[in-house]
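J.: First, the structure itself, so that you have it in front of you.
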Amino acid sequence: MPPLSLLIKPASSGCNLKCTYCFYHSLSDNRNVKSYGIMRDEVLESMVKRVLNEANGHCSFAFQGGEPTLAGLEFFEKLMELQRKHNYKNLKIYNSLQTNGTLIDESWAKFLSENKFLVGLSMDGPKEIHNLNRKDCCGLDTFSKVERAAELFKKYKVEFNILCVVTSNTARHVNKVYKYFKEKDFKFLQFINCLDPLYEEKGKYNYSLKPKDYTKFLKNLFDFWYEDFLNGNRVSIRYFDGLLETILLGKSSSCGMNGTCTCQFVVESDGSVYPCDFYVLDKWRLGNIQDMTMKELFETNKNHEFIKLSFKVHEECKKCKWFRLCKGGCRRCRDSKEDSALELNYYCQSYKEFFEYAFPRLINVANNIK
């Protein structure tokens, strides 16, 4: 097979936080088994051996959750041992970790640095904004622990970026959020839409990100980002980077920006494999990585069905002048009713207004970075 990328949940849906907007919590509540616990050593070895045997060129192991650090540092030390043991083809291996940061200490930071992990740190901005939705299981604030994790990453020279969930409150205070990240010298930022639970009415929660709020957020964030670009202080914002890739190359490296789905090979802690992080549901279970090859998993009828469903272009999109840039957006924002055709993207109007507002300046940036 070509290079392989896996998204792995070593602690299943387990987490030491109780974020109000957690999409994976709502997903796992709708499975026969809410949590599969910590990944066993035999599952880990089967997975590593499988990928290193079948991939060509390089492969990527991305650990997410739940909270992956709940698996323990020993789990990841075992991972490195197994990668060395089974990498007889001398593949280039990329490891990454998405964490809430609350369990990061000196030992973790040192390990991540020494083993060249790329780390995503979940942080929603300054204290009052972050703590609003990101409490621990006891209802306590988490900001100070996350800020401490960022300091440790800098101390040990861990390569990391910030993942910020955009809620209604974030959208209203984008100036505070961007200013805080800038003060902390965070140069790599990813802002992701807060998702209401799958197949529930959209916009009914206090945290829900409504289209009008998202429009304002995108415009204001772009203004700050563009001003910094003109002043020689370029900040990487994944969504804007994805748009620039689309302008310059015709497609983006970011999932959700190309209009159609691919198979992400999401691996739950019991070895079960799913096509997408947003659809880790019994309905879309492809099989188990312990007893099926990656090719067999990819060729399952369920995977083909999942991908095929994303190919239908909405009639409104076909006549939209921004379709080549937007491509309909992420399937998750088009999926409103179970077992129904995908609809127009929930944020369609937001994107239209944003593109009208920012496109000339996006072209200017693209021309300057060719």
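A Cβ is built for glycine as well, from the same backbone N, Cα and C atoms used for every other residue.
Marked as [4Fe-4S] cluster 1 binding site by Swiss-Prot: C15, C19, C22. According to Swiss-Prot, the [4Fe-4S] cluster 2 binding site annotation covers C255, C261, C276, C330, on the basis of experimental evidence. Annotated [4Fe-4S] cluster 3 binding site per Swiss-Prot: C317, C320, C326, C348, in sequence order, evidence recorded as experimental evidence. The feature domain 'Radical SAM core' is assigned by Swiss-Prot to 1-227, with sequence analysis given as support. Among the mutagenesis entries in Swiss-Prot is C15 to A, noted as: Decrease in 4Fe-4S content; when associated with A-19 and A-22. Swiss-Prot documents C19 to A as a published mutagenesis change and attaches the note Decrease in 4Fe-4S content; when associated with A-15 and A-22. Record note (Swiss-Prot) on the mutagenesis of C22 to A: Decrease in 4Fe-4S content; when associated with A-15 and A-19. Looking at Swiss-Prot, you'll find the mutagenesis Y24 to F noted as follows: Retains 11.7% of FGly production activity. For the mutagenesis experiment C276 to A, the note given by Swiss-Prot reads: Exhibits reduced solubility and drastically reduced activity. Quoted from Swiss-Prot, the note on mutagenesis experiment D277 to N is: Retains 0.8% of FGly production activity.
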J.: Using the CB centroid of C255, C261, C276, C330 as the [4Fe-4S] cluster 2 site centre, which other residues of the same chain sit with their CB within 8 A?
T.: G256, T262, Q264, D277, F278, S310, R331, R332
J.: List the recorded positions among C255, D277, C317, C320, C348 whose C-alpha is within 10 Å of the C-alpha of Y24 (mutagenesis position), in sequence order, or say none.
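T.: If one measures from the Cα of Y24 (mutagenesis position), the recorded positions that come within 10 Å are D277.
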J.: Show, in sequence order, which residues other than C15, C19, C22 on the same chain lie with their Cβ within 8 Å of the centre of the Cβ atoms of the [4Fe-4S] cluster 1 site.
T.: L17, K18, Y21, Y24, H25, G66, E67, N100, R134
J.: Using the CB centroid of C317, C320, C326, C348 as the [4Fe-4S] cluster 3 site centre, which other residues of the same chain sit with their CB within 8 A?
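T.: For the [4Fe-4S] cluster 3 site, the extra neighbours are H314, E316, W322, F323, K327, G328, G329, L344, N345, Y351, K352.
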J.: Output the one of C19, Y24, C330 that, of all these recorded positions, has the highest number of other Cβ atoms within 10 Å of its Cβ.
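T.: The most densely surrounded of these recorded positions is C330.
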J.: Can you check how the pLDDT averages out over the domain 'Radical SAM core' (1-227)?
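T.: Across the residues of the domain 'Radical SAM core' (1-227) the model's pLDDT averages 97 on the 0 to 100 scale.
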J.: Give the residue from the recorded positions C276, C326 that has the most other Cβ atoms within 10 Å of its Cβ, counting over every protein chain displayed.
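T.: The most densely surrounded of these recorded positions is C276.
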J.: Suppose we draw a 10 Å sphere around the Cβ of D277 (mutagenesis position). How many other Cβ atoms does it contain, all chains included?
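T.: Total other Cβ atoms inside 10 Å, all chains included: 17.
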J.: Which three-state DSSP class does C330 ([4Fe-4S] cluster 2 binding site) fall into?
T.: coil
J.: Of the recorded positions C15, C19, C22, C261, D277, which one has its Cα closest to the Cα of C317 ([4Fe-4S] cluster 3 binding site)?
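T.: Smallest Cα separation from C317 ([4Fe-4S] cluster 3 binding site) among C15, C19, C22, C261, D277: C261.
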J.: According to DSSP, which of helix, strand or coil covers C317 ([4Fe-4S] cluster 3 binding site)?
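T.: Its secondary structure by DSSP: helix.
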J.: Measuring Cα to Cα, tell me the gap between C276 (mutagenesis position) and C261 ([4Fe-4S] cluster 2 binding site) in whole angstrom.
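T.: C276 (mutagenesis position) and C261 ([4Fe-4S] cluster 2 binding site) have their Cα atoms 8 Å apart.
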J.: By CA distance, which of the recorded positions (C15, C22, C348) lies nearest to D277 (mutagenesis position)?
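T.: Considering only the listed recorded positions, the nearest one is C22.
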J.: On a C-alpha basis, identify the one among C19, C320, C326, C348 that is nearest to C255 ([4Fe-4S] cluster 2 binding site); the candidates are the recorded positions.
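T.: Answer for the nearest of the recorded positions: C326.
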